[in-house]
Amino acid sequence: MKKTKIVCTIGPKTESEEMLAKMLDAGMNVMRLNFSHGDYAEHGQRIQNLRNVMSKTGKTAAILLDTKGPEIRTMKLEGGNDVSLKAGQTFTFTTDKSVIGNSEMVAVTYEGFTTDLSVGNTVLVDDGLIGMEVTAIEGNKVICKVLNNGDLGENKGVNLPGVSIALPALAEKDKQDLIFGCEQGVDFVAASFIRKRSDVIEIREHLKAHGGENIHIISKIENQEGLNNFDEILEASDGIMVARGDLGVEIPVEEVIFAQKMMIEKCIRARKVVITATQMLDSMIKNPRPTRAEAGDVANAILDGTDAVMLSGESAKGKYPLEAVSIMATICERTDRVMNSRLEFNNDNRKLRITEAVCRGAVETAEKLDAPLIVVATQGGKSARAVRKYFPDATILALTTNEKTAHQLVLSKGVVPQLVKEITSTDDFYRLGKELALQSGLAHKGDVVVMVSGALVPSGTTNTASVHVL
């Protein structure tokens, strides 16, 4: 069974009910909506379509809204045509938005461009395809020397590696998009270009103000500043997305894999969910099979311990969206089979909190008894994530009375959430857990299961792990 979860970006190729049903069958767990593209009517329809499919099939999936975030882009060019730049030529950026650009100058969307940059800084355009060095700053103009040949287009992303920029965490568009997300009841917000703790807090306050206090925030780490402040960002967030696209432009490409491993490890220790994203099966936008390197990349992220792997263009606009999900699911399943439980966390000598100690004990017991299933009663999802931290061989069946929690646990590795009407007592939990263990096919008559619950089942400290034979 596949334990690693798959996040699929949904676009024109995959938005119909028919396609969404096939994507769920193929292994999709979370629908990602990229708010850098599309309007509210399109995104609203996609959400409705997924909910219709879920109610018809009884399958559970989560919805993730990915914000555009505070980014810098190039503006208009003459005739809307790309311009060719040559290595060695001079090129100027201006903050005067009325300028229509050409092969010598273009306007950028960010007012503070001239104040944040210094002579000697690097400017990268279009995912780093064109590099420039700042040679002078005059008034509202930044004058650069072009470092390599390339074609510059309008509305292309501009990165300033190593420069701390004063853009707000939430652009006006993001604020409106988050309100839309609250109205639609999305499960997660993936917040782009998070640079520091206060960015996350600002987003959380905005969500709270519009009835979205239960939406989980996944912070996307996309630049050096985000990496430098990673610990404080992790603490303020519900999870992390390792956004390797922009990150690989902002930091040297050979550093990205080490940043990925560091972030995944810290997320596991903190019991926070982590998604590894960008270019995972990139060649499948055009080809029916991935490269061997891509298949290895997906497996490597899973071995690192990621909760989920993500498809972007592969599922939103590619030629082979279904094949991409199927192949990714196959790689997940194969790699999940070789993962061992991790009861020995290095340097984990600190005293464990009650919940964590009980959950760790449950995993240890399940390993020793070869139990195929650990059943957890969880209100907000903490206990289920505490069990997941130790990578049990057993599947985790998480019973919750909270619909939001059920959807959010869809993203956690190895967790199968199950919404139940009520759990009145510990005995009721044992009865219900055993019934659902058999019904779901996750365990069979005669199997040993480990059950984890609290004294006050509705909420409170998880303090009991017990062993049952079905």
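Please read every residue number as a count from 1 along the shown chain.
Cβ coordinates come from backbone N, Cα and C, glycine included.
Mapped onto three states, the DSSP output places Gly245 (substrate binding site) in helix. Within the same chain, residues at least 6 positions away in sequence whose Cβ sits under 8 Å from that of Gly245 (substrate binding site) are Asp127, Glu222, Ala277, Thr278, Gln279. Per Swiss-Prot, the feature substrate binding site maps to Arg32, Lys220, Gly245, Asp246, Thr278; the stated evidence is similarity to another entry.
In the three-state DSSP classification, Lys156 (ATP binding site) falls within coil. Long-range Cβ contacts of Lys156 (ATP binding site) within its own chain (separation 6+, distance under 8 Å): Arg73, Thr74, Val125, Asp126. What Swiss-Prot records for Asn34, Phe35, Ser36, His37, Arg73, Lys156 is ATP binding site.
A simple way to gauge crowding: the CB of Ser36 (ATP binding site) has 13 other CB atoms within 10 angstroms, across all the protein chains here. Look at Swiss-Prot and you will find Asn34, Ser36, Asp66, Thr67 tagged as K(+) binding site.
The Mg(2+) binding site annotation in Swiss-Prot covers Glu222, Asp246, and the record cites similarity to another entry as its basis.
In the three-state DSSP assignment, the secondary structure recorded for Arg271 (mutagenesis position) is coil. Listed in sequence order, Glu356, Lys382, Arg385, Ala386, Arg388, Lys389 are the same-chain residues at least 6 apart in sequence whose CB falls under 8 Å from the CB of Arg271 (mutagenesis position). Mutagenesis annotation in Swiss-Prot: Arg271 to Leu, described as Loss of an interdomain salt bridge, stablilizes the inactive T-state; the structure shown retains the original residue.
In this structure, Arg292 (mutagenesis position) is part of a helix by DSSP. Around the Cβ of Arg292 (mutagenesis position), the number of neighbouring Cβ atoms within 10 Å comes to 8. For Arg292 to Asp, Swiss-Prot lists a mutagenesis experiment annotated as follows: Inactive, crystallizes in the inactive form.
In Swiss-Prot, a mutagenesis experiment is listed as Lys382 to Gln, annotated with the note Significant loss of activation by fructose 1,6-bisphosphate, retains sigmoidal kinetics. Within 10 Å of the C-beta of Lys382 (mutagenesis position) there are 18 other C-beta atoms, taking all protein chains into account.
All protein chains shown were included, and the count of other CB atoms within 10 Å of the CB of Lys413 (mutagenesis position) stands at 24. Record note (Swiss-Prot), mutagenesis Lys413 to Gln: Partial activation of enzyme, loss of cooperativity in fructose 1,6-bisphosphate binding. The unchanged residue is displayed.
For the mutagenesis experiment Arg431 to Glu, the note given by Swiss-Prot reads: Partial activation. Long-range Cβ neighbours of Arg431 (mutagenesis position) (same chain, at least 6 residues apart, Cβ-Cβ under 8 Å): none.
For Asp66 (K(+) binding site), the same-chain residues lying six or more positions away in sequence with a CB closer than 8 A to its CB are Thr9, Arg32, Leu33, Asn34, Phe35, Ser36, Val189, Ala190, Ser192, Lys220. For the binding-site residues shown (Glu222, Asp246), fewest C-beta neighbours within 10 angstroms: Asp246. Of the listed binding-site residues, namely Thr67, Thr278, the sparsest CB environment within 10 A is found at Thr278. Looking only at other Cβ atoms within 10 Å, the busiest spot among the binding-site residues Arg32, Asn34 turns out to be Arg32. When the C-alpha distances from Asp246 (substrate binding site) to the recorded positions His37, Thr67, Arg292, Lys413 are tabulated, the minimum falls on Thr67. Counting only same-chain residues six or more apart in sequence, the Cβ atoms lying under 8 angstroms from the Cβ of His37 (ATP binding site) belong to Gly11.
On a Cα basis, Lys413 (mutagenesis position) lies 24 Å away from Thr67 (K(+) binding site).
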